[in-house]
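> I grabbed these lines from Swiss-Prot:
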{"type": "MUTAGEN", "residues": "ASN21 to Lys", "note": "Abolishes interaction with NCOR2 and HDAC2, no effect on interaction with CTBP1 and transcriptional autoinhibition; when associated with A-116 and 376-Q--Q-379"}
{"type": "DOMAIN", "residues": "32-99", "note": "domain 'BTB'"}
{"type": "MUTAGEN", "residues": "SER59 to Ala", "note": "Abolished ubiquitination by the SCF(FBXL17) complex"}
{"type": "MUTAGEN", "residues": "HIS116 to Ala", "note": "Abolishes interaction with NCOR2 and HDAC2, no effect on interaction with CTBP1 and transcriptional autoinhibition; when associated with K-21 and 376-Q--Q-379"}
{"type": "MUTAGEN", "residues": "THR190 to Ala", "note": "No effect on interaction with PIN1"}
{"type": "MUTAGEN", "residues": "SER250 to Ala", "note": "No effect on interaction with PIN1"}
{"type": "MUTAGEN", "residues": "SER260 to Ala", "note": "Strongly reduces interaction with PIN1"}
{"type": "MUTAGEN", "residues": "SER333 to Ala", "note": "Decrease in phosphorylation by MAPK1"}
{"type": "MUTAGEN", "residues": "LYS376 to Arg", "note": "No effect on acetylation"}
{"type": "MUTAGEN", "residues": "LYS377 to Arg", "note": "No effect on acetylation"}
{"type": "MUTAGEN", "residues": "LYS379 to Arg", "note": "Abolishes acetylation. No effect on interaction with MTA3, NCOR1 and NCOR2"}
Amino acid sequence: MASPADSCIQFTRHASDVLLNLNRLRSRDILTDVVIVVSREQFRAHKTVLMACSGLFYSIFTDQLKCNLSVINLDPEINPEGFCILLDFMYTSRLNLREGNIMAVMATAMYLQMEHVVDTCRKFIKASEAEMVSAIKPPREEFLNSRMLMPQDIMAYRGREVVENNLPLRSAPGCESRAFAPSLYSGLSTPPASYSMYSHLPVSSLLFSDEEFRDVRMPVANPFPKERALPCDSARPVPGEYSRPTLEVSPNVCHSNIYSPKETIPEEARSDMHYSVAEGLKPAAPSARNAPYFPCDKASKEEERPSSEDEIALHFEPPNAPLNRKGLVSPQSPQKSDCQPNSPTESCSSKNACILQASGSPPAKSPTDPKACNWKKYKFIVLNSLNQNAKPEGPEQAELGRLSPRAYTAPPACQPPMEPENLDLQSPTKLSASGEDSTIPQASRLNNIVNRSMTGSPRSSSESHSPLYMHPPKCTSCGSQSPQHAEMCLHTAGPTFPEEMGETQSEYSDSSCENGAFFCNECDCRFSEEASLKRHTLQTHSDKPYKCDRCQASFRYKGNLASHKTVHTGEKPYRCNICGAQFNRPANLKTHTRIHSGEKPYKCETCGARFVQVAHLRAHVLIHTGEKPYPCEICGTRFRHLQTLKSHLRIHTGEKPYHCEKCNLHFRHKSQLRLHLRQKHGAITNTKVQYRVSATDLPPELPKAC
């Protein structure tokens with residue numbers, strides 16, 4: 001038979017307490033065993049924490065040749081601010097995302113192989129861009145000439161020559177067409193060198209419909225002017241068509257793999273499709289580079305360089321790093337749940353991940369239904385931070401907001417047209433053939449409604465017909481339609497939103513309203529505003545009829561009012577029989593007697609400490625949680641208890657409310673007065689002693705402090 005001692009006790013705050021203590025050790029530089037150098041900035045940390053959170057550090061410290069390193073230099077292109085945010089996230093589980101640092105954090109998270117952070121950054125970007133797509137969607141010409149891609153939309157392609165007549169594949173650097181890293185951030189204010197680029201990221205959604213995009217990618221006639229180079233021009237021209245049966249195509253033929261953000265298509269399931277080019281096309285010069293439909297200027301060619309993935313490989317690259325990282329996720333992996341980190345064994349660089357890939361385990365599909373995610377938690381964490389960080393846009397920020405939304409380059413000419421099923425059919429944000437939003441994620445809808453209702457920003461013509469926008473009614477007095485106007489205008493009779501109006505009308509349905517005047521049915525008082533009627537009803541006709549004649553306090557029972565009046569009169573009729581202390585309420589006397597009896601009925605479940613009052617237990621629990629909810633508005637110091645904050649405020653105000661009646665000295669804190677009475681006047685202030693003598697036997701000349 002199991003005894004209570006055999007049961008398992010779950011400490012809910014243990015994990016957060018350990019993380020808090022580790023962060024304190026890091027801040028005090030205690031037992032930190034590694035220094036991370038990022039662009040000449042040093043960050044001290046613990047190897048165990050880095051290994052538990054980052055796949056890159058896990059691969060470093062599990063290597064026998066690198067496990068004893070005390071200084072690690074990361075890639076010079078890693079942004080120190082992004083790494084600092086991720087390091088704080090490792091120790092606090094709080095990710096500080098803003099529009100200004102989202103790209104740096106995302107690039108650094110990719111480099112550190114923190115997939116759960118990358119997914120969160122992608123959701124942050126999608127949520128912020130969904131409301132701007134319709135307002136700033138570029139026309140078709142801008143779409144063809146655009147050079148900017150968002151990091152999650154970089155396609156993994158590498159141009160190679162078409163093998164003709166079974167000739168061996170030649171090394172053609174002119175046709176090498178990796179993603180152009182500097183141009184990806186040409187629309188951002190941050191220098192492109194601050195971010196690392198990766199060529200394995202999926203294309204999530206398109207700005208145009210499938211039919212419109214297919215017209216762009218599959219030209220029937222000659223789409224190039226005579227002076228413009230053909231795509232994949234380093235390949236030898238063939239008078240016939242380029243298209244061949246799939247089985248005859250060499251695997252080295254240039255093709256692109258377009259992945260869905262929710263699903264990885266197996267390599268053998270993809271079909272290679274090639275363009276059918278007309279016979280009358282002119283061959284291009286052999287030295288011309290492989291280019292998309294738009295011509296590349298010389299300046300951009302001079303800036304072109306290999307992607308940062310090669311530079312990252314120069315630093316700690318795992319020996320058996322998998323090629324396709326998306327295919328490593330198992331159905332039981334924590335990555336399948338939102339914002340959950342991979343365990344070290346499931347990280348991209350781990351040996352188990354390589355084994356999983358070698359075994360050919362099929363990738364699992366995550367749920368595509370937007371309702372499968374926890375939108376309540378997303379709304380509380382992400383949307384609230386978006387609203388709090390909202391600032392008025394200046395000229396630079398307005399230009400950044402115009403260029404930062406998702407824009408796509410036309411696919412390179414050597415890229416085959418993909419079938420509709422290979423396109424992003426599971427993307428949360430889709431566009432129909434007419435260009436309108438067909439399905440928008442629930443988080444984006446919440447974001448649109450909250451931001452528009454709080455900021456009152458002007459809407460575009462496409463948004464004006466959207467059913468998602470809640471139009472605030474015009475003010476009947478001044479005609480304003482601002483959402484904030486309902487709270488500030490004195491002529492507004494009720495709240496803005498219909499559900500609030502329904503609650504107000506149901507609560508005060510027994511009151512009458514005539515010609516804008518509100519009458520109370522209890523006493524026939526007249527008010528010009530419904531808020532004044534509500535205030536009058538609560539103060540006059542509430543269920544607390546007993547009111548204090550000295551203050552605005554009201555009580556439901558007469559005895560509570562009598563106890564309250566002792567606060568004003570200073571009367572303390574309840575006396576302790578042991579020490580003589582007096583109290584104005586019997587409950588306070590009952591609590592006081594526990595000091596003499598030694599009874600401590602309130603126990604802390606975390607550490608087992610016991611307390612006399614439940615308020616003391618609540619204050620003690622904050623020690624384990626690390627919470628300090630009471631900040632000083634003057635100096636910013638935070639306190640665990642409200643009384644400590646009140647005592648601290650006396651330092652700023654100079655108040656000294658406690659004074660000695662014998663020598664007329666004033667003290668800021670009660671403890672200082674009690675110490676003064678004991679040392680200077682010999683008073684007995686320690687009431688915790690179990691006195692054997694009653695209070696009536698105490699000498700009259702001996703002062704007593706409460």
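Cβ coordinates come from backbone N, Cα and C, glycine included.
In the displayed structure, how are the listed features positioned relative to their neighbours?
In sequence order, no residues are near ASN21 (mutagenesis position), counting only same-chain partners six or more apart with C-beta under 8 A. Secondary structure at ASN21 (mutagenesis position), as computed by DSSP, is helix.
Secondary structure from DSSP puts HIS116 (mutagenesis position) in a helix.
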> If you count, for each of the mutagenesis positions SER59, HIS116, the other Cβ atoms lying within 10 Å of its Cβ, which residue has the minimum?
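HIS116, out of the mutagenesis positions SER59, HIS116, has the fewest neighbouring Cβ atoms within 10 Å.
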> Sort the residues of the domain 'BTB' (32-99) into helix, strand and coil with DSSP and give the three counts.
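Residue counts in helix, strand and coil order: 27 helix, 13 strand, 28 coil.
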> Whole-number Å distance between the CA of HIS116 (mutagenesis position) and the CA of SER59 (mutagenesis position)?
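Cα-Cα distance, HIS116 (mutagenesis position) to SER59 (mutagenesis position): 17 Å.
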